[in-house]
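Enquirer: Just passing along the structure, written as structure tokens.
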Amino acid sequence: MPVFEDVTRALVRELNPRGDLTPLDSLIDFKHFRPFCLVLRKRKSTLFWGARYVRTDYTLLDLLEPGSSPSDLTDSGNFSFKNMLDVQVQGLVEVPKTVKVKGTAGLSQSSTLEVQTLSVAPSALENLKKERKLSADHSFLNEMRYHEKNLYVVMEAVEAKQEVTVEQTGNANAIFSLPSLALLGLQGSLNNNKAVTIPKGCVLAYRVRLLRVFLFNLWDIPYICNDSMQTFPKIRRVPCSAFISPTQMISEEPEEEKLIGEMHEDFKTLKEEVQRETQEVEKLSPVGRSSLLTSLSHLLGKKKELQDLEQKLEGALDKGQKVTLEALPKDVLLSKDAMDAILYFLGALTELTEEQLKILVKSLEKKILPVQLKLVESTLEQNFLQDKEGVFPLQPDLLSSLGEEELTLTEALVGLSGLEVQRSGPQYAWDPDTRHNLCALYAGLSLLHLLSRKSNALTYCALS
């Protein structure tokens, strides 16, 4: 995983481990996630591993009629982090407007990340709503309305106070040492020294709220939203004699891009959600599933390429274009539902580290995905609602079928998602802050297990 992404995710874990603060994934996009910036949510977002947003080139102020702008933003405080990528934290000392985190190893001792939070003051937002309406003929606004896209406004941003060079030395992701990985050809990818310079004012994390657009160019950014709310709600018919406000002349319908899993965040809901998406993938022809597995196998371990594929599918769906998978004897045309399902699983896979993606390739080759899936599923099923850390016994038969090499791969795969498996016992250490990581791993394993199982069956039939 890129150092910048390591930093932003670690920052969110420290500041807001179970809240709605979203880490920024791309350093190059930081200027487009400042307060008042407009962003779009990815098509297949889910609460189970967090919603993700993509930049636009506009701010809310760009869409409003000319007028005065808020003079400043509210500064919610300053925070200082030392050795932030360390896995184990020795102590946490709080003083007014300052938080210092001391760790054990990982970053160079000179690296201290100082951040501040900037947010839109409620009073400034209310004044803006009263004084400036939306510009009715703005091309971007009309384009989003035509495509029925939901727009979100960045309401709070965490930014770097000073330029800092963050150096990651050794393995800052794993929660235990894995010297045996060198024998598996993975040690180089896990222990590279990397560094990134974060400029002053760089946004590292942010919070968003939904923009609502009404008749007569009125707008709002409600504090509380539900999954049926849209930026451009449909207008309902009312009697001519009736007096009704612009905000009442709407008919809310569930949005197509709603946040999956928004109502009940438990393992049963996650499992049902994953099953719905795998059922759509199962509808592909045997050749289509085999082709999808081949394509993913080539991309696993190349996170940038996976993200590029995700953007390609998103763009095709937005433009109503058809997408095909390259396969023999002929290409396979993907339906809209199939593309939606593939986007869901791509979202899960891109949450994993590059190291995990490479381990998945090895696991595919060794045909141990069913064991790994069962391990993650069993752990989530037992602990999903567990809010306290703890060490719990592991069913001995879960890993009994694995040899030494397969066991090392499995320990590394789940360990990089924050689940520490201890052979003595056997037992595992549960940390509720890693739940989202394990949910993404569960979804990714579910897809690859389905595709490899179907592919093996196809191969067997062909040989029979």
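Cβ coordinates come from backbone N, Cα and C, glycine included.
Original residues only.
Pulled the feature table from Swiss-Prot, pasting it below:
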- R9, A10, L11, V12, R13: cardiolipin binding site (BINDING)
- E14 to K: No spontaneous pyroptosis-inducing activity; when associated with D-184 (MUTAGEN)
- R132 to A: Weak or no effect on ability to induce pyroptosis. Impaired ability to induce pyroptosis; when associated with A-145 (MUTAGEN)
- R145 to A: Impaired ability to induce pyroptosis; when associated with A-132 (MUTAGEN)
- L184 to D: Markedly decreased induction of pyroptosis and defects in liposome-binding. No spontaneous pyroptosis-inducing activity; when associated with K-14 (MUTAGEN)
- L270 to D: Spontaneous pyroptosis-inducing activity (MUTAGEN)
- L343 to P: In Rco2 mutant; gain-of-function mutation; causes an alopecia phenotype. Attenuates intramolecular interaction between the N- and C-terminal domains, hence may relieve autoinhibition; constitutively active in triggering pyroptosis (MUTAGEN)
- Y344 to D: Spontaneous pyroptosis-inducing activity (MUTAGEN)
- A348 to D: Spontaneous pyroptosis-inducing activity (MUTAGEN)
- A348 to T: In Rim3 mutant; gain-of-function mutation; causes an alopecia phenotype. Attenuates intramolecular interaction between the N- and C-terminal domains, hence may relieve autoinhibition; constitutively active in triggering pyroptosis (MUTAGEN)
- I359 to T: Gain-of-function mutation; causes an alopecia phenotype (MUTAGEN)
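For each feature listed, report its degree of burial, its nearest neighbours and the pertinent distances within the displayed model.
Expert: DSSP gives V12 (cardiolipin binding site) a helix state.
Within 10 Å of the Cβ of E14 (mutagenesis position) there are 17 other Cβ atoms, across all protein chains.
In this view, R132 (mutagenesis position) is surrounded by 19 other Cβ atoms within 10 Å of its Cβ, with every protein chain counted. Under DSSP, R132 (mutagenesis position) is assigned to coil, being neither helix nor strand in the three-state scheme.
DSSP classifies R145 (mutagenesis position) as helix under the three-state reduction.
Secondary structure from DSSP puts L270 (mutagenesis position) in a helix.
The DSSP secondary structure for L343 (mutagenesis position) is helix.
In the three-state DSSP classification, A348 (mutagenesis position) falls within a helix. In the shown protein chains, 23 other C-beta atoms lie within 10 A of the C-beta of A348 (mutagenesis position).
A simple way to gauge crowding: the CB of I359 (mutagenesis position) has 29 other CB atoms within 10 angstroms, across all the protein chains here. According to its DSSP assignment, I359 (mutagenesis position) is helical.
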Enquirer: Spatially speaking, which of the binding-site residues A10, L11, V12 is closest to R145 (mutagenesis position)? Use C-alpha to C-alpha, please.
Expert: V12
Enquirer: Counting other Cβ atoms within 10 Å of each residue's Cβ, which of the recorded positions A10, L343 comes out lowest?
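Expert: Counting other Cβ atoms within 10 Å of each of the recorded positions A10, L343 gives the minimum at L343.
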Enquirer: State the Cα to Cα distance, in Å, between R13 (cardiolipin binding site) and L270 (mutagenesis position), rounded to an integer.
Expert: 22
Enquirer: For E14 (mutagenesis position) and I359 (mutagenesis position), what Cα-Cα distance in Å is obtained after rounding to a whole number?
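Expert: About 27 Å separates the two Cα atoms.
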Enquirer: Output the one of L11, V12, L270 that, of all these recorded positions, has the highest number of other Cβ atoms within 10 Å of its Cβ.
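Expert: For the recorded positions L11, V12, L270, the Cβ with the most other Cβ atoms within 10 Å is L270.
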Enquirer: Mind checking which of R9, R13, R145 has the fewest other CB atoms within 10 A of its CB? They're the recorded positions.
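Expert: Relative to the other recorded positions in R9, R13, R145, R145 has the fewest Cβ atoms within 10 Å.
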